[in-house]
Amino acid sequence: MNFYSAYQHGFVRVAACTHHTTIGDPAANAASVLDMARACHDDGAALAVFPELTLSGYSIEDVLLQDSLLDAVEDALLDLVTESADLLPVLVVGAPLRHRHRIYNTAVVIHRGAVLGVVPKSYLPTYREFYERRQMAPGDGERGTIRIGGADVAFGTDLLFAASDLPGFVLHVEICEDMFVPMPPSAEAALAGATVLANLSGSPITIGRAEDRRLLARSASARCLAAYVYAAAGEGESTTDLAWDGQTMIWENGALLAESERFPKGVRRSVADVDTELLRSERLRMGTFDDNRRHHRELTESFRRIDFALDPPAGDIGLLREVERFPFVPADPQRLQQDCYEAYNIQVSGLEQRLRALDYPKVVIGVSGGLDSTHALIVATHAMDREGRPRSDILAFALPGFATGEHTKNNAIKLARALGVTFSEIDIGDTARLMLHTIGHPYSVGEKVYDVTFENVQAGLRTDYLFRIANQRGGIVLGTGDLSELALGWSTYGVGDQMSHYNVNAGVPKTLIQHLIRWVISAGEFGEKVGEVLQSVLDTEITPELIPTGEEELQSSEAKVGPFALQDFSLFQVLRYGFRPSKIAFLAWHAWNDAERGNWPPGFPKSERPSYSLAEIRHWLQIFVQRFYSFSQFKRSALPNGPKVSHGGALSPRGDWRAPSDMSARIWLDQIDREVPKG
């Protein structure tokens, strides 16, 4: 296995092409197709999709009934088949072909010097500017063979073209109007196993039609859990009564991977790498997809499968798709604003319902001046405001221990006072010393032993105090630990920060919490004074503050469990898709190896934009795998209630992640050893 090969990780490079049409000149059009096919070959593309009636042109109307044109189409088609024998891509080319007593609007599927099959257009429009049935026959229900170049090849709308050496690549083809009907052929094909859906389109442009196409293609890719490759006719088509924009686009499960400039001068291609393993994973998890297949089994089981050997390149061809560094945090500013609005209000509404159900208890929260407790506090404040409850019913406690820094403690105090909540400070130092002495810990006799017991005595006492205060004052303990910490087991179990009465942060990863706080600042919800404190919190190193300063420069969470940016990246791929470690490493390398490439979320400081080598990615992935699969599940199995927030998933044992607490991570670690280079 070549780790750097996209094809080895289930990607398929596809191209949606629009060329310069020479109407009524099939030889010229075939030559244009061949030029673009060679360019796609050089790009390492496995598929090249061309517009409807590629070889004749779409806009030639009754000329389609002329024998000379049809003869020239067949000759040009055979030349194209022969000339493309040494090319990698599967070519999907439009052609009017004679069959029985009619002409059919077809897509001819060509690979390595052979015609794999011919797909007729199912639905021919005869409304508004369209009059296709005047010249051609509808292909819905057609199943059989057609004679091309002296050979019988498969003909019908029931064809799936499957790469025998790339199991995730199964192609189905439909033509233009087929996408616009309520039950398109591609939907049946997806249920039958197609992962890549191609559409050859004529589709003249009018105001608003491009957006209609985008909506339909996006919807098809999302509903079918598939890729949708769309290519429309452009320059060179007749403008006697119509115009053409040459729109090409590639969608994958509702996400736009590539789109070309419309109204191009000359040829254009949209090229992207489709993740067939992602599509397979989504279908595997969404059981109703296969339930739908069973319901339509008479249709789906009648599809014919045509196998071919793709023989894709084994080397590094790069990766032609955006891999988000922060899959929980979109880089698009508008989408990030929307996500932050939704995440924040999911948390707030979740807490509101719990408070209503308990007849409005006080909210008891430990505040440290760190990200998580800061965000939980502002969520609680907003919930109280919405419910018309006094902010003084929030009881915020600073619980300094042996290593609490003045900066973080001051941030906690300033924030609590600026918000107008009830604030108190309880120094746990004396109680912690007593406990350490009682259990005979070396620290109690002056030894500088800062082990896990030393840390957990402090973490446990903080939680113990909060629960007893909640008992005393009629409150509930609000948890602050986030999704990233739950994934890594970076919490103290039981009587510790793992436990609470309700946790608003349980579904929010660390990387998103930072942006939620930025969003709250920019929204100005709590005023300028609160915003200044929140910014100070954002500027502070993430630390548990459990080991005394001076022994280490600063106790860093990320030095122990890894950069949260990388670990959140791995968590998303594992939780949402169940990807292998080798694929996660491949994606992480493309996302993180160059800080100058790709997009960063808005507001992300330039001075804090890291890059990671493959060796670093591999090391922290090993840490993630060990902690996630083997070490930390017992903490998640006893997780308090809290709302799911992200589409990436949550870790509640009652929801997205149900796993045994006593499992080994060996198979994942072995796969890293075998398949991820050491850098």
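Backbone N, Cα and C atoms are what each Cβ position is placed from, and that goes for glycine too.
Don't expect the noted substitutions in this model, because it carries the original residues.
Listed in Swiss-Prot:
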type	residues	note
MUTAGEN	Glu52 to Ala	Lack of glutamine-dependent activity. Retains 30% of ammonia-dependent activity
MUTAGEN	Lys121 to Ala	Lack of glutamine-dependent and ammonia-dependent activities
BINDING	Tyr127, Ser203, Arg209	L-glutamine binding site
MUTAGEN	Cys176 to Ala	Lack of glutamine-dependent activity. Retains 90% of ammonia-dependent activity
ACT_SITE	Cys176	active site, nucleophile
BINDING	Arg354, Asn456, Asn471, Gly475, Glu485, Trp490, Ser491, Thr492, Tyr493, His501, Lys635, Ser661	deamido-NAD(+) binding site
BINDING	Gly366, Val367, Ser368, Gly369, Gly370, Leu371, Asp372, Ser373, Thr480	ATP binding site
MUTAGEN	Asp656 to Ala	Causes a decrease in ammonia channel efficiency to 70% compared with wild-type enzyme
Determine which residues of this chain, when Gly366, Val367, Ser368, Gly369, Gly370, Leu371, Asp372, Ser373, Thr480 are set aside, have a Cβ within 8 Å of the centroid of the ATP site's Cβ atoms, and list them as they appear in the sequence. Thr374, Ala376, Leu377, Ala412
Taking the residues Tyr127, Ser203, Arg209 listed for L-glutamine, what is the greatest CA to CA distance in Å, to the nearest whole number? 15
Specify all same-chain residues, apart from the site residues Tyr127, Ser203, Arg209, whose Cβ lies within 8 angstroms of the center of the Cβ atoms of the L-glutamine site, ordered by sequence. Pro125, Arg128, Glu129, Phe130, Glu177, Phe180, Pro204, Thr206, Asp212
Can you tell which of the recorded positions Lys121, Cys176, Arg354, Asn471, Lys635 lies nearest to Tyr127 (L-glutamine binding site) in space, using Cα positions? Cys176
Smallest number of other CB atoms within 10 Å: among the binding-site residues Tyr127, Tyr493, that is Tyr127
Below 8 Å Cβ to Cβ and six or more residues apart, same chain only. Which residues does that give for Lys635 (deamido-NAD(+) binding site)? Leu486, Gly489, Ser491, Tyr493, Gln498
Check the DSSP secondary structure of Glu52 (mutagenesis position), expressed as helix, strand or coil. coil
Kindly assign Arg209 (L-glutamine binding site) to one of the three DSSP-derived states: helix, strand or coil. helix
Binding-site residues: Ser203, Ser368, Asn471, Thr480 - member with fewest neighbouring CB atoms within 10 Å: Asn471
Of Glu52, Lys121, Arg209, Arg354, Asn471, i.e. the recorded positions, those within 10 Å of Thr480 (ATP binding site) when Cα atoms are compared: none
Cα-Cα, whole number of Å: Cys176 (mutagenesis position) versus Asn471 (deamido-NAD(+) binding site)? 67
Taking all protein chains shown into account, the Cβ-based neighbour count within 10 Å for Lys121 (mutagenesis position) is 30
Can you check what DSSP calls Arg354 (deamido-NAD(+) binding site), collapsed to helix, strand or coil? helix
If you draw a 10 Å sphere around the Cβ of Asp372 (ATP binding site), how many other Cβ atoms fall inside it, taking every protein chain shown into account? 23
